[in-house]
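Below is one structure, written out as structure tokens; the observations come after it.
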Amino acid sequence: MNTLSQAIKAYNSNDYQLALKLFEKSAEIYGRKIVEFQITKCKEKLSAHPSVNSAHLSVNKEEKVNVCDSPLDIATQLLLSNVKKLVLSDSEKNTLKNKWKLLTEKKSENAEVRAVALVPKDFPKDLVLAPLPDHVNDFTWYKKRKKRLGIKPEHQHVGLSIIVTTFNRPAILSITLACLVNQKTHYPFEVIVTDDGSQEDLSPIIRQYENKLDIRYVRQKDNGFQASAARNMGLRLAKYDFIGLLDCDMAPNPLWVHSYVAELLEDDDLTIIGPRKYIDTQHIDPKDFLNNASLLESLPEVKTNNSVAAKGEGTVSLDWRLEQFEKTENLRLSDSPFRFFAAGNVAFAKKWLNKSGFFDEEFNHWGGEDVEFGYRLFRYGSFFKTIDGIMAYHQEPPGKENETDREAGKNITLDIMREKVPYIYRKLLPIEDSHINRVPLVSIYIPAYNCANYIQRCVDSALNQTVVDLEVCICNDGSTDNTLEVINKLYGNNPRVRIMSKPNGGIASASNAAVSFAKGYYIGQLDSDDYLEPDAVELCLKEFLKDKTLACVYTTNRNVNPDGSLIANGYNWPEFSREKLTTAMIAHHFRMFTIRAWHLTDGFNEKIENAVDYDMFLKLSEVGKFKHLNKICYNRVLHGDNTSIKKLGIQKKNHFVVVNQSLNRQGITYYNYDEFDDLDESRKYIFNKTAEYQEEIDILKDIKIIQNKDAKIAVSIFYPNTLNGLVKKLNNIIEYNKNIFVIVLHVDKNHLTPDIKKEILAFYHKHQVNILLNNDISYYTSNRLIKTEAHLSNINKLSQLNLNCEYIIFDNHDSLFVKNDSYAYMKKYDVGMNFSALTHDWIEKINAHPPFKKLIKTYFNDNDLKSMNVKGASQGMFMTYALAHELLTIIKEVITSCQSIDSVPEYNTEDIWFQFALLILEKKTGHVFNKTSTLTYMPWERKLQWTNEQIESAKRGENIPVNKFIINSITL
């Protein structure tokens, strides 16, 4: 019998002195919060009956365990019993199980469903909501969102603090430090070597580099494996805004510092993960690395015995993560990118330590501590990415840390990690196999204010869920009645209930406090006067587990009287759409959301009194997908004092305020969502164009289309998002294409600022080149058709004007022409495209796309895909104007087919559809067109930002590999 069970037994036997002693001991084991109430009760009993010696009192051993005056809920008793923290007899346990089954057997009723239009009929056709991320770690989407919101990083001390954790291995450490000396960067950096209690004296190694590096050395006592504590020691000393972590056996390449800092300066919400290769340095002198900066990258890769961090195939070992990096587009499409966070080569902004905390020092064996730390970064909203340029080289053999150490350590820490990382590593278990995890999978939060009369029914409904991997977080918001006393009396000793109290701040303030207090990954919302059906959490949770891209799952509710009698089923809009949510609060109770999605918003708005939930769920709908379940899982108690039915005038005002704020966050400034009438209870609305929009959008009306017999070329450009760098792009086109007749720009008209309009007009007057603006295709879509659709729309615009063109170039906003006198080059050919083989991944995506697969099978055999050269980036693609019309006719048929069955491709269509259309046309006509490559190039590094020297070098044709595009981000 454990200490807590002994304490309970002693209390129930009236041996309060012994019980107090045992409860005090239990507090040291389980935490004082769990037994604080019992300790108080023991002291009260002893104070009232100081002479009682209960040791001689008889106790019925079969008597039901009673936890002081505040019995635990049934599920909690069973969970404690499963791990021997509460002793129950078999009969007691069976009795509790039967009671729990009765409590949880009720199933939520189906809600009434009717057919509805997903998009309201009065929703403006040109009002397109901002795109959602492709996945939970879509760092590309997040970067665009921050730019739209005007969020810019603030840095005080730009530089990299490099924490190098070590234990013995002086030679290997010296090589790593030598490679840090060889860094090629203008960014400042420091090196903090943190020693986890080495027996060998490492100070001579450090002194060798004192004049070569900004270096510090700190050591902690050898208390076994304490890598987390060693890293934390270094993190607390860091002086720069950015943190880089290296293990002592990870030698960084010469661009390691520069690559990390440059990436974090661009987006300090990233956590950047570096890959590794395996090399053998045991017979190389560290001085050789100091004298030869290129030595590291010239060493051959080796096969290691490290099966935990590498997979061995053939003669070398590979970083097991590389395959996942490729499959997930450098982790952009990963649902759990923190799994690849290995602290031997990573970087992040120091600000995240204030949000997610430091490394967990409970991990005192090899492995797990970095994944758990990465999970917290992910939970609080960091985005994970791997990039080129941050390779580090793992020096083999592993030295004093052998393979057995790693495997044994991982087996120990895996259990700790499962306790503390509920997302991904936790699955739903029956209550017989469950226990109370230190970090629950689900948290239900309850803001509580003056609710003493009904808080018990509310909390009990949360505890009596079919999902038991759950905690309840109650925030007492400065109640003036005895709410806090009731909560503490009923749940103060319950390990699945966490209680906090604060001065009154209103529902938004209490909600923010409670959600911040919660430990779970999935968060459920419950008002203190309401209660849940037993399967509410389970129904929602199963949807989250099926689709990791979901930010929110919600059900519907019924309205009941305080005694539980039915008033009526609540309003239920049967299917979610963002457009409908923009016009009405359709996200009904019960609602669950992910804590990560919540951290991507600014939380509940504490400046408004009503419409707080509407505002919050609009925010959540901007950062992830919603799913609605037509189940009645929530009982909404109407007692006349509900915040949602009080102060209707303020409620209505804020309803329209929060919708307009949502539109503004999405960059939609050309519509206002306005009240239709003055009735407080009415939510009738109308969308009105803003004054800014009403201004004539085309101040470029002075541009007249002028036919020039010497001008032969049309250019179609897709220009996403903002138009920064537009004139720079136009000037580049003119510089290399003297025969340009017309440029048609597919743009988002919301970014046509007065300054940009003036720049376009000035360009037109200077060069007398016709410019057409097109905005037919919505920019706020994440599908892979958009660029192809934009080019198709552009050529349709040209056709409507009956313009006489000879060639057309299809280009991107961020490519750079380097082929002088393009027309002289083009007129030798019918078409310029890039043609290369399809990878296995591309073939799989094509076969998974029915409309395009059907088209291919019409003209080609199944095996043709493996041998056909039909893939190539589309920048700088050109063809005769007549041929473009024929190809786009074929492409339009495919787009129509896609739209008819709502089948969106999972690949960039512009990279293969033009090539396939050309081959199909050749098959249909029997004519083989004269083909060549495109007009622009790109160096192997695929750099996104070039120096002026690099641009001029490219223009001269220097250092450009054949058939490689230059992707030059001239918009930056």
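Using N, Cα and C of the backbone, Cβ positions are placed for all residues, glycine too.
Given the structure is predicted, the values throughout are model-derived calculations rather than measurements.
What Swiss-Prot notes for the published mutagenesis of ASP247 to Glu, Lys or Asn is this: Complete loss of GlcNAc transferase activity. Counting Cβ atoms from all protein chains shown, ASP247 (mutagenesis position) has 24 others lying within 10 Å of its own Cβ.
As a published mutagenesis entry, ASP249 to Glu, Lys or Asn appears in Swiss-Prot alongside the note: Complete loss of GlcNAc transferase activity. Here the Cβ of ASP249 (mutagenesis position) has 25 other Cβ atoms within 10 Å, regardless of which shown protein chain they belong to.
The annotation that Swiss-Prot gives for the mutagenesis experiment ASP527 to Glu, Lys or Asn reads: Complete loss of GlcUA transferase activity. Other Cβ atoms within 10 Å of the Cβ of ASP527 (mutagenesis position) number 21 in total over all chains.
Here Swiss-Prot notes a mutagenesis experiment, ASP563 to Glu, Lys or Asn, with the remark: No effect. Within its own chain, ASP563 (mutagenesis position) has no residue 6 or more apart in sequence whose C-beta sits under 8 angstroms from its own.
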Rounded distance in angstrom between the Cα atoms of ASP527 (mutagenesis position) and ASP247 (mutagenesis position): 48
DSSP-derived class (H/G/I helix, E/B strand, else coil) of ASP249 (mutagenesis position): coil
